[in-house]
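Features of the protein shown, as given by Swiss-Prot:
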type	residues	note
DOMAIN	22-135	domain 'FZ'
MUTAGEN	LYS501 to Met	Complete loss of activity to induce the Wnt target gene Siamois expression
MUTAGEN	THR502 to Val	Complete loss of activity to induce the Wnt target gene Siamois expression
MUTAGEN	CYS503 to Ser	No effect
MUTAGEN	TRP506 to Gly	Complete loss of activity to induce the Wnt target gene Siamois expression
MUTAGEN	ALA507 to Val	No effect
Amino acid sequence: MAAYLISFIWVSVILAQKSMGHSLFACEPITLRMCQDLPYNSTFMPNLLNHYDQQTAALAMEPFHPMVNLECSRDLRPFLCALYTPVCMEYGRMTLPCRKLCQRAYNECFKLMEMFGVPWPEEMECSRFPDCDEPYPRIVDISLSGEPSEETPLAVQRDYGFWCPRELKIDPDLRSSFLGVRDCSPPCPHMYFRREELSFARYFIGVISIVCLSATLFTFLTFLIDVTRFRYPERPIIFYAVCYMMVSLIFFIGFLLEDKVACNGANPSQYKASTVTQGSHNKACTMLFMVLYFFTMAGSVWWVILTITWFLAAVPKWGSEAIEKKALLFHASAWGIPGTLTIILLAMNKIEGDNISGVCFVGLYDVHALRYFVLAPLCLDVVVGVSLLLAGIISLNRVRIEIPLEKENQDKLVKFMIRIGVFSILYLVPLLVVIGCYFYEQAYRGVWETTWVQERCREYHIPCPYKVTQTSRPDLILFLMKYLMLLVVGIPSVFWVGSKKTCFEWASFFHGRKKKAGVNESRQVLQEPDFAQSLLRDPNTPIVRKSRGTSTQGTSTHASSTQLAMLDDQRSKAGSVQSKVSSYHGSLHRSRDGRYTPCSYRGIEERLPHGSMSHLTDHSRHSSTHRLNEQSHQGSIRDLSNPLAHISHGTSMNRVIEADATSA
């Protein structure tokens, strides 16, 4: 009783699957020569072994022909015919062969099958069939219902849908599907392109990946040379570059691997062709997918965070330190969201090999995965990023127009806005092209697949599409454009860090010099004192400019210089005296007789007051060094004791020579 129940459930499930994917079926006369002399003459297709017609069933029975011709068992031919061309008892009802019939055929022909190298298929295991009292359906049952009635057509032309060829079938444990059919995988090489086209595309992707890898690696190394140079709001550019550096690295690895990871090897002995790798059973393919998908999504999220930091700096006027306090939240979002999506795809077993680029990704053959895990995140990032970017640029432009700034700050602000605009365009244009390619691919995927089935149905011995109205093949340029724009997206980061300062940093790095701490020009625009006051002040409050001790023409004023000199502490005055002494000693030249003379005598004479040259006698020249040391020592003590001493103007050389002439 239990065996009958299991058999009934098995047949019901198979019929339910057929009714969901195909049209209604009908009884049809048996055309197989091997099954012509049986007590029944009509069968039901498709059968229990997923053969959609009798021609396909005949091809599947060919390996058993030697055993049937040698008559290893008189029950083998009835058993095969009952399984491959089952008797049609009623419309939509099939009768399974009995277990005893299967066991006798297997026991008597097993050794001969081993000799011919013919395996006993798993779907023909005797335990799957019911334990009948009679090994075969009774003739009475066959004669009553074997002839087709007027209500049941003998055969109709109908749409069978896609049936997976034997060459493309895979292990059921892999839980993969192709064109809606389980345990089936797409063929390798690619379904739509020739081998020479695939070879050209692979080299094209390899060259572009090297260019992108070089650009993003240069950006990252520039950041490592001077970590303090790139702070918020522009720090996300570095992480954005790191993401696309990893993306380009994975594509370069795929170029080196060719299709060794993206495709499963062929097995001619089991009639298995090379198929696309699907699922997480291939560890190398899984690793390539995880890194590629994770960093692709993380790169787009970091671009959104970059627009957020620009928005915070331009609209609410946040400073670099305030934005940097949110760095933990930025990192949690940029790495957490892609990580969650990657884990979900791993759990759903949506990994697919790409036999064009040699990597593994998602949505290459599954339109639903492409729509929800690739297109949706990218479109959301573009909408949010563009909105924040436009808001920030509009705010900065309003500052430039409404608030009066110095010409230098105006130029810096305009330059900063231009850099933001150019960088955003260089990112958005390739990304929008990639999204457009994905939308086009999603819209025409069904037409391409139908065309492929139409062209290969006779080769694979599967049913051809019924009433095909549109056929089309994809152009290789579409896929090349998609891969090109996907990699070019990472190159704009090098334009942001590319400047004269970067060249100086690399030159200093190669020469082993330590670079002085500086402020990046793009960040300095938002931190300029006058510019920051203009951003943070009340629009109705007038701007009060404070003097820094120098005029706009760059000339020193007497009042400001004197005031700054009077406010210096004693330590700075002592250092000033030391600098005077060292300056004078540096300007003296020692002659052969041991005397020290000024190096530029003519220049000193021109700078001295009228009549002062007459006091520079030979005696004063001999003792100038001695008096200089004594007067410098006395002057330094006198200066330290009187903090409000008068500071004379002129160069240190003039002051020292004037004092020497007076004492003489």
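Backbone N, Cα and C atoms are what each Cβ position is placed from, and that goes for glycine too.
Every position carries its original residue.
Feature annotations (Swiss-Prot) mapped to structure.
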residue	record	Cβ neighbours (10 Å)
LYS501	mutagenesis position	16
THR502	mutagenesis position	18
CYS503	mutagenesis position	10
TRP506	mutagenesis position	14
ALA507	mutagenesis position	11
For the domain 'FZ' (22-135), the number of residues DSSP places in helix, strand and coil: 53 helix, 12 strand, 49 coil
Across the domain 'FZ' (22-135), average pLDDT on the 0 to 100 scale: 79
Collapsed DSSP category at TRP506 (mutagenesis position): helix
